[in-house]
Amino acid sequence: MYPSNKKKKVWREEKERLLKMTLEERRKEYLRDYIPLNSILSWKEEMKGKGQNDEENTQETSQVKKSLTEKVSLYRGDITLLEVDAIVNAANASLLGGGGVDGCIHRAAGPCLLAECRNLNGCDTGHAKITCGYDLPAKYVIHTVGPIARGHINGSHKEDLANCYKSSLKLVKENNIRSVAFPCISTGIYGFPNEPAAVIALNTIKEWLAKNHHEVDRIIFCVFLEVDFKIYKKKMNEFFSVDDNNEEEEDVEMKEDSDENGPEEKQSVEEMEEQSQDADGVNTVTVPGPASEEAVEDCKDEDFAKDENITKGGEVTDHSVRDQDHPDGQENDSTKNEIKIETESQSSYMETEELSSNQEDAVIVEQPEVIPLTEDQEEKEGEKAPGEDTPRMPGKSEGSSDLENTPGPDAGAQDEAKEQRNGTK
C-alpha cells in the first residue's frame, strides 16, 4: 500500500527533519498538488464578493475593526490538499486509521504517520493528540475521537463533540499553530446528525475565537459532501455575520473609553476639591492673625499719641462722629486727660482683644486717616478755645454712655490750661 522506501525510514528522524524545514524546502518534496492558504477566502471576503457594493464594503471595513469573519473560512474539497499549519483528523480510538476522512489522511501522509500513531497508544473520546504531517502539505495532524451517536444524540454526545473541538484548539494554541482546518467530526459512520454537529462546531469555535482571536490567523471548516456545505453555509450566516464584531475587541474599546474618561473625572474631582479648599480659605481669612494684631497695636499707639476716639466693648464707633470730634480732642490735650484716656484705652483694648479671640469673624476696626493741622488751623483753634466754656471730652461718641457720665477735670486745671494757651498765643 505504501512505497517500500518509506517503510524503512524511522518516523522520529523524519519528523525532526521535516519540522526543521522551511515552507519552500517542504514544497520541493510534495508528492501531490496543494492549495495554499492565501487562495482560500475568509468568510468576510466571500460575503463581500456576493453582490455587495464597494461603498458598503468600505463602510463595513471602517466600522468593523476586528471581525471574527476574517478568522474563519468555508471550504468544500479534499482536506489532505490544504497547505496549512495543521489539519484535524476525525479518528477512531486506536488512531491507526480507518474509513472516511481518517483513511484518506493516513494514505496521503504515508507510513510514518501510522508509525507515530502506534506510539501514542490510542485516544479517548473527546480528547485529541498531535503528530507530524509527513507527506501532507500540512505541517501537523491533530487526531481527535468523536462520539458514536448512530443517529440518536443526547447531552453526553453533544458534550463529547464540543470537547473534540476544544481539545483540538488547545493543541493549536500550545503548538503555535496559526492556521487549522476542521472536517465534519462524527457525521460519517459514527452517525451524528449533520445539522446539530455543525451548530456545535460553529458555536464552540466562535466562543474560543472571541477569547483567543489573536492566537490564530484562520480556522477553516472543510466539508466534502453537498449536504454539509449547504448546512454550514446557512449556519455561518447566523454565527458569523459580516457585521459581527469581535466581542473581546468591544470589551477593549469599552476599557479604553473608560480610561479616556478617567482623567477627566479625576480632573473634575480635583477641581471640586480645590473649590472646597478655596471656600475654606475664604472662611478662615476672617480669623485674626498676627498681622491684624499688629494693626490693632498700631492703632493703639496712634490713640495714645493723638487722642483719637476709642471703641469700647467691641462696638464700632461711628466714623462720622469720630471725624467731627477728632480736632476738638486734639485741642484739649492735657496731662491729666492723657493719663485718664490712656488707662481707659488700655482697658478698652483688652476687652476688644478678648472679644475678637472668641468671635469667628473678627471685626477689624478701620481708623480714619489723620490729617495733621497746619499752623493757620492751630491758630484758629487756639482763638476758638478761650470762648468755649467746657472742653469736649476726647473719644466721646453717641453710643458711649460711660464717657458722657465721666466727670471732667477740676476748674483749676481748666484755668491753668487756658492761661497756658493765651500765653502761647
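Placement of Cβ uses the backbone N, Cα and C atoms for every residue, glycine included.
Substitutions noted, but not modelled.
The domain 'Macro' annotation in Swiss-Prot covers 59-240.
Counting only same-chain residues at least 6 apart in sequence, those with a Cβ under 8 Å from the Cβ of GLY97 (substrate binding site) are GLY103, HIS106, LEU114, CYS117. The annotation substrate binding site is assigned in Swiss-Prot to 77-79, 90-92, 97-102, 185-191, PHE224 on the grounds of experimental evidence.
All protein chains shown were included, and the count of other CB atoms within 10 Å of the CB of ASN92 (mutagenesis position) stands at 21. Record note (Swiss-Prot), mutagenesis ASN92 to Ala: Reduced ADP-ribosyl hydrolase activity; when associated with A-102. The unchanged residue is displayed.
The Cβ of GLY100 (mutagenesis position) has 18 neighbouring Cβ atoms from other residues within 10 Å, across all protein chains displayed. GLY100 to Ala appears in Swiss-Prot as a published mutagenesis result, with the remark: Abolished hydrolase activity and ability to bind ADP-D-ribose.
ASP102 to Ala appears in Swiss-Prot as a mutagenesis experiment; the accompanying note says: Reduced ADP-ribosyl hydrolase activity. Reduced ADP-ribosyl hydrolase activity; when associated with A-92. When Cβ atoms from all protein chains are considered, those within 10 Å of ASP102 (mutagenesis position) total 20, not counting its own.
While the structure shown retains the original residue, Swiss-Prot records the mutagenesis experiment HIS106 to Ala with this note: Reduced hydrolase activity. For HIS106 (mutagenesis position), other Cβ atoms within 10 Å of its Cβ number 23. In the three-state DSSP scheme, HIS106 (mutagenesis position) falls into the helix class.
When secondary structure is read from DSSP and collapsed to three states, GLY188 (mutagenesis position) falls in the coil class. For GLY188 to Glu, Swiss-Prot lists a mutagenesis experiment annotated as follows: Abolishes interaction with ADP-ribosylated proteins. Strongly reduced ADP-ribosyl hydrolase activity.
With respect to GLY188 (mutagenesis position), the closest of these recorded positions in Cα terms is GLY100, chosen from GLY77, ALA90, ASN92, GLY100, ASP102. Taking the recorded positions GLY188, GLY191 in turn and counting surrounding C-beta atoms within 10 angstroms, the largest count is reached at GLY188. Under a cutoff of 8 A between CB atoms, and with a sequence separation of 6+ in the same chain, the neighbours of GLY77 (substrate binding site) are ILE35, CYS222, PHE224. Here the C-alpha separation of ASP102 (mutagenesis position) and ILE185 (substrate binding site) works out to 10 Å. When the Cα atoms are compared, ILE185 (substrate binding site) and GLY100 (mutagenesis position) turn out to be 11 Å apart. In the three-state DSSP scheme, GLY100 (mutagenesis position) falls into the helix class.
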